[in-house]
Amino acid sequence: MKVKFLLAVFLIVLVVTDHCHALFGLIPSLIGGLVSAFKGRRKRQMEARFEPQNRNYRKRELDLEKLFANMPDY
């Protein structure tokens, strides 16, 4: 009777520790996911403030500089 009781307690402790280990392993990934979600939302909010035609202004400006640099002088 004692052996069955000890075996049952051991299995319960084993299952509980396994679940706790899984939970504590999950917490850092949840925190990382929340942080990246907030950063992504902040980025989307900043992009929404700019007009669509001005969003890629710097890229177009660099393309024009490259185009003018390659044009021959007349």
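One is the number of the first residue shown, and numbering goes on along the chain from there.
Heads up, the Cβ atoms here are built off N, Cα and C, so glycines get one too.
The noted changes are left out; the structure has the residues it started with.
Quoted from Swiss-Prot for the published mutagenesis G25 to R: Increase in antibacterial activity; when associated with K-28 and 32-G-G-33 (mutant mucroporin-M1). Quoting Swiss-Prot on the mutagenesis of P28 to K: Increase in antibacterial activity; when associated with R-25 and 32-G-G-33 (mutant mucroporin-M1).
Counting every protein chain shown, the Cβ of P28 (mutagenesis position) has 9 other Cβ atoms within 10 Å. Neighbour count (other Cβ atoms within 10 Å of the Cβ, all protein chains): 9 for G25 (mutagenesis position).
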